[in-house]
Each structure stands twice: as structure tokens, then as C-alpha cells.
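> A single structure is presented below for examination.
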Amino acid sequence: MDQKLSKLVEELTTSGEPRLNPEKMKELKKICKSSEEQLSRAYRLLIAQLTQEHAEIRLSAFQIVEELFVRSHQFRMLVVSNFQEFLELTLGTDPAQPLPPPREAAQRLRQATTRAVEGWNEKFGEAYKKLALGYHFLRHNKKVDFQDTNARSLAERKREEEKQKHLDKIYQERASQAEREMQEMSGEIESCLTEVESCFRLLVPFDFDPNPETESLGMASGMSDALRSSCAGQVGPCRSGTPDPRDGEQPCCSRDLPASAGHPRAGGGAQPSQTATGDPSDEDEDSDLEEFVRSHGLGSHKYTLDVELCSEGLKVQENEDNLALIHAARDTLKLIRNKFLPAVCSWIQRFTRVGTHGGCLKRAIDLKAELELVLRKYKELDIEPEGGERRRTEALGDAEEDEDDEDFVEVPEKEGYEPHIPDHLRPEYGLEAAPEKDTVVRCLRTRTRMDEEVSDPTSAAAQLRQLRDHLPPPSSASPSRALPEPQEAQKLAAERARAPVVPYGVDLHYWGQELPTAGKIVKSDSQHRFWKPSEVEEEVVNADISEMLRSRHITFAGKFEPVQHWCRAPRPDGRLCERQDRLKCPFHGKIVPRDDEGRPLDPEDRAREQRRQLQKQERPEWQDPELMRDVEAATGQDLGSSRYSGKGRGKKRRYPSLTNLKAQADTARARIGRKVFAKAAVRRVVAAMNRMDQKKHEKFSNQFNYALN
């Protein structure tokens, strides 16, 4: 009974499941009901499992405790008698002993313990004084918030509050820094916006100011807005007689028309009092308005006109007149896109994260809207040409060349003049055939250069010519140097083809020469930097060096012999292996002589083959270790693949269902750590450091100032 109880507790607590197995839990309850001794033993086993450094084991053990606590008075007495230790193991009330990993299971354990203790106090708090005191201790001393869904302790809440305060402080500092940056850069941004707006107004003389009612880029003209306002019969102050300075830059179709309330064809509405008075200035304005409307063919204010501008017509064509403006606009827009707009977006993000600096946030949002509006204008105007600066430069250069060419006067060519006479017509003109131009020029250059070198007495050509003058004239060819017969020539060619060819080396350089200084080394007895002995230094002859200058090492790998045999081991499909390896087949091992059916000819090889077949028959094909490992990884069950592993079993986990705490998370830091701190990498680093120390020791070991380090 005791062994069965221990086995049930171990299986339930090490299952790793979020819920307990109902059948095993039913058996455990049945054993605990049998006697108080078994109940006490179950309590001790559960407390032992609660001390394990694994949160999943503690969670399962607490679930068993919760099931038994509400059903047995004796079990409640055992738990309440050691209630403080129970809370430390399940709730983590001791900051020095936090709950073990994994973190998710520890969080579930803390939440379950908080709910259970609160429920136990409501049901059994009056009957068990220690339980009520423990609940009071948790609420008032440990400051456990039972309404908190995360069931955090006081220490955890303090840590999180400190962490949040630290983050708030960092965000506040960043927001203050952003505010200072905005104060410093606002003037620069405003001047940049003013500059690019001025460039746009000079490039395209339309009013591109954003309309407060719409977000268009000024596609609709101001004329339609004025007509709509006059049609609605709105009464407002007219424009003064002084013209707007911007009216001169606008076309006549987009000029704002002053509202005329006294026009007889205008819509209904109250007439202003100024109209009743016979002011001559008002009459002049009315007459000017009527004349302006009639001259443009409008005739009335009771209808509106929508002027649509083609988007293709807004693209700026680059020429010499607007080249400087386009360059300035391009530079400014590049500055906005690469510097100002990212900075403004960063300011908005910092101000939004802090929640304060409302005025700064509003100002940053306005700046962002203005910058984005400018970029949209740039995109619609398409002021950047496709050809780039190189094409513009070439065009300007061609224009300058054309201007320079205009200074010359064109003279007509003479009739019948031939600047070049073809080769086939040269005899008709009484001229000789022209030699190859390139050959003549090349020969002249070579001859001129040789003459110059010979005339220089310090040159090698002059010295060579001097030696040739002193040498006797060459004698006639000897009979031995006569041309050989065809048979001798063939024999000589065959011998030359059979003769080995070796690269040029030191041995050929000193071939047949006596080397008086070969292998001699000057040996000095004193190694001091300043004091030298007065006697003559000795010379030591090294025979190895002399031999190196007269000999050569030639590696003879032998003659290549192709493989003539096959593996001929039987394959699963019934055919024989046709690999031609020299000694060993990578699939069937050492190559041995076999007959036509694949059986080894040597009796020892045949016996070894039979033993291997018997071992293979003992293990079915479905028990392939690789296949079983794949199935185990997919199902989580142990199928015994380690028993068939040929390289050793390895260390088996005791509870494979639990989360492996030793397994590292597959993060970039962990992967880099595995590569950097691998045993082979550490050995390489240690070996390299040892070599560096050895070189330093060999170089400075005899100097006293380095010997102390």
C-alpha cells in the first residue's frame, strides 16, 4: 500500500499536465480514506514534492493538497500546523526563496494558492485559528493583494513599481531632450519650409496653400470658392481697393472676386446700409465688378464653375531658367526627408509615450503635417528629372560648344577636291602604292628609339654594340651543326619527350659550380648590444645548408592504377553494389572478393556476414533508431530508441514529461554563446594565447625588465 501511494504521488506530481488525472486521483483518495496513517504519509510525500526546485511539480502537488484539504479534517490540521512553510513553498512569501522556474507554472501556482487561501479562510477560518491568522498575516504584513489577478507579493510589486519608475524617468528625460531639440531646430525647419515654398511659388505660379476645408494641394482655383460664397448670399466686408500683392502672381481665372451685394441679379438677402447711401466709391466698385464679370463671360453669380487642372501639366520641365531653383528645392527636400521629418516623428513618439508636454506635442504634429504637405507637393510636381545631373551637364556642355562653334565662319569645300586618294586610284595619279601606315610608323619609331639608345654611351645598347665590334666575326657553321637527318630528328624528338621536366631551382642555379661560402655561418660568442669581443669572429660550416644548395627533394607518388574491382555487396533491391572504391565502400564497409551472387569467397568474411544478418533479423525494421526517435519527438512517448543506438545510450531524463530546466532558450544570444564558449573554440583560444606568451618569452626572456612581468 505504501509503495502504491508513493508511486501514485510521484506519477501525479511529475506528469507535467495542467490538470490531474481523475482515475489516479480517485485511487489516491481511496488510499487516504483507508487510514489516518496513510493520510499522514500522503501529506509528508506532498510536502517533499513541494520542496522540489520545479514549479510544475509544486503546482501538481498543490492541486492534490487542495483536493484533500476540503475533504479531510485531519489533513487540514496537518496543513495548518505548518502553514508558514506551506505558504513559502507555494506562494513565495520569503523573498530569499522565490518560486523556481519555469515562470509560467510559478505564476499559475501563485494564482491558485491565492484563490485557495482566500476560499479556505471564508469556509474554515472560524474553526481554524491559525488559518485566519495566516490570512491576516498575508493581507496586512506581506501586503498580498487577493484581488490582484497576478497575485503578486509585496516585494514583486515593489520591484515592478521601481522598474516602472525607472522607465518613466528615462522617458521623461528623453522627452525633455526632444523638447530642447525641437526648440533648437524649429527655426531651421521654418526657414527650410519658407525656402521650399518660395521655390515652389517661383516654379509654378499657382496658389498651393492648403484650404482649411479640404486637404487638396490647391488643385481647385480660388475663383470657384468666391463664386460659391457669392451664390450663397453671404454678406461680408468687401476687399479694399488696394490690390493684394499675391494677385499679381495669380492668373485671372483664379483671382478672388469681391462679393457684391448690390448687384441686381444676385441672390436674395438683406442689403447692406452702405448701398442705400449714394457713395460714389461703392458705385465705382460695383461697376468694376460688373465689368469684370461681363468681360470673362460669367454674367451672373448664381452658378459656380469648377476648374480642373491636369496633373500632367503641373510637372515642371527643367531648363536653364529654373535650373538653380530646382537644385535649391531638391537640396531642401532632401534635407527635409532625411533629417527633419524623422526627427519630428521621433519627437512625437517621445511626447506621446510620456503623456505630458501637450503644447510641444501639438507643435510637433503641426510640423509633421507641414513637412508631409511639402513632400506631397514635391511628389506631384515631379521637379526631379529622370536624366539626372549628368544629362543636364552634358546638355549644357553641348550648348556651350555650339556657342563656341558659332565664332568660326563656314567655308564651302572646293569642287572636285579629294583629301584622301584610294589605293586603287593611286596609279592613275602617277603615285606609287602607299605602304601600310601602321607598319611604317612602327618601324620608324623602333629605329628612332634604337638610334637614341646607341648614341647614349651609358645605355646597354651602346655597350653591346661596342662588344660586338671587338669580337671576331662568326665562323661558318660546322658540319656537326648541320641539319640532322629525318630519322635522327625523330629519335631526338622521342628522347626529348621522354626526358623529365623539372622546375628551375637553386640546385640548377649552382649546377657544376664550387660554392666557397656555401653553408658558412658567422658565429658571435657575445650577444651584448654594445660590448663586443676583440678577437675575430669564427665561421661555422653547416653541411645541411651546403647540401640544400646541391640537392633537390622530389616526391614520387607512383603511377596511378585505376580500380578494376567492384564492391558487389547485395543491395535491398536484389542488385549488387557497383561502386568501385579502392579499399572500403562507404555503404557496405571493407571490400572483399565476392562471387556473382554477392556471397564472400573467404570463409571468415562469409561467417561475419551471416552474424550480421542474424543481428539484423533480431531487430525488426520498424524499430529503426532514427524512425523511433522521430516518433518519440512527435508523440512525447519513450519507445526505447536508446536501446538500439550504436553509439551509446546517453543519459536519460528521469521525468521526460516535465519541462527541461537545463535546456536553453533558442535565442540569438544563446546560439552565439554556444559557438563562442564551445570546448573546441575555447581550446583554440587557449592555444593561441599560449603561443603568444611563448613567443614573448622567447623574445624577451633574457632581459631583466621583462623577466619581472
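Cβ coordinates come from backbone N, Cα and C, glycine included.
Every position carries its original residue.
Pulled the feature table from Swiss-Prot, pasting it below:
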{"type": "BINDING", "residues": "Cys567, Cys577, Cys585, His588", "note": "Zn(2+) binding site"}
{"type": "MUTAGEN", "residues": "Phe408 to Ala", "note": "Impairs interaction with the TFIIH complex"}
{"type": "MUTAGEN", "residues": "Val411 to Ala", "note": "Impairs interaction with the TFIIH complex"}
{"type": "MUTAGEN", "residues": "Cys577 to Ala", "note": "Defects in transcription-coupled nucleotide excision repair (TC-NER); when associated with A-567, A-585 and A-588"}
{"type": "MUTAGEN", "residues": "Cys585 to Ala", "note": "Defects in transcription-coupled nucleotide excision repair (TC-NER); when associated with A-567, A-577 and A-588"}
{"type": "MUTAGEN", "residues": "His588 to Ala", "note": "Defects in transcription-coupled nucleotide excision repair (TC-NER); when associated with A-567, A-577 and A-585"}
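Tell me about the surroundings of these features in the structure.
Sequence-distant neighbours of His588 (mutagenesis position) (same chain, six or more apart, CB under 8 Å from its CB) are Cys567, Ala569, Cys577, listed in sequence order.
Secondary structure at Cys577 (mutagenesis position), taken from DSSP and collapsed to helix, strand or coil, is coil. For Cys577 (mutagenesis position), the count of additional Cβ atoms within 10 Å of its Cβ stands at 18 [all protein chains shown].
Every protein chain considered, the tally of other Cβ atoms within 10 Å of the Cβ of Cys585 (mutagenesis position) stands at 17.
Classification of His588 (mutagenesis position) by DSSP places it in coil, neither helical nor stranded.
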> What is the number of other Cβ atoms found within 10 Å of the Cβ of Cys567 (Zn(2+) binding site)?
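There are 22 such Cβ atoms around Cys567 (Zn(2+) binding site).
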